[in-house]
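Undergrad: One structure, pasted below without further comment.
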Amino acid sequence: MVVEDTQKSVITEDQYPSRVVSDNNNDDDDDDLEEGEIPVDGEDSGATATTKPPAALARNPHPLENSWTFWFDNPSSKSKQAAWGSSIRPIYTFATVEEFWSIYNNIHHPSKLGLGADFHCFKHKIEPKWEDPICANGGKWTMTFPRGKSDTSWLYTLLAMIGEQFDHGDEICGAVVNVRSRQDKIAIWTKNASNEAAQVSIGKQWKEFLDYNDTIGFIFHEDAKKLDRGAKNKYVV
């Protein structure tokens, strides 16, 4: 698989910073999360994972073509009255292969996140919101997975994006994994929804990278804003 050729081997296990987990008595602190902290659900409902790349990773870095930012939508801070996207926070921005693996190996993967969590990875300075000017005229491809079974597909999606494996990578804004009670969803957001050739190419390549056999659909953000769940797929592959 092409995305498995990424340079993970340049980082050895002893270079990863150890995961920092807080005590379980901090359930009320989710709204005060610092940059780099992600709450988890279940027995360790008050736990957080904090990531800061060690100084050792600054040696001989392998730069990525683009810088990327992880964002987290904290389910504990959401309310029905809050505006959509108001609880999304930037977690960490990375620009090298080493920084990516340092962060990825020290944050909770989708199967460990609480219900309702949304975890994003977007190109730096693009916010994962419909209102962002770069996203405004775009749309998204979406894949679905059984609850707790999206970890590997999420990783391969990230590797394909940051490794610039897509022929129309300039069209990609980022990706998000949504953790819900019945299923997990992974979506790739793009810039120009009306560019059918580029969107179809991205959808087909994404399925190939993940060896995903089900049909996937592309929805325009504009339709999603107007129709919510009633929005129809404009493209399918």
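Note: Cβ is positioned from N, Cα and C throughout, glycine not excepted.
Taken from Swiss-Prot, the feature mRNA binding site covers 80-85, Lys112, 130-131, 180-185, 225-229. One entry in Swiss-Prot concerns the natural variant Asp170 to Asn. Its note says: In strain: Zhongzuo 06-06. Swiss-Prot lists Arg180 to Lys among its natural variants, and the accompanying note reads: In strain: Liao 04M05-3 and Zhongzuo J8035.
Each of these features: where is it, how hidden is it, and who are its neighbours?
TA: Under DSSP, Lys225 (mRNA binding site) is assigned to a helix (H, G or I) in the three-state scheme.
Within the same chain, residues at least 6 positions away in sequence whose Cβ sits under 8 Å from that of Asp170 (variant position) are Lys191.
Sequence-distant neighbours of Arg180 (variant position): residues of the same chain at least 6 apart with a C-beta under 8 Å from its C-beta are Leu115, Gly116, Arg147.
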Undergrad: Note down the number of other Cβ atoms within 10 Å of the Cβ of Lys112 (mRNA binding site), including every protein chain shown.
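TA: The answer is 18 other Cβ atoms.
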Undergrad: Report the same-chain neighbours of Gln183 (mRNA binding site): residues 6+ apart in sequence with Cβ closer than 8 Å to its Cβ, ordered by sequence.
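TA: Gln183 (mRNA binding site) has long-range Cβ partners Thr144, Phe145, Pro146, Arg147.
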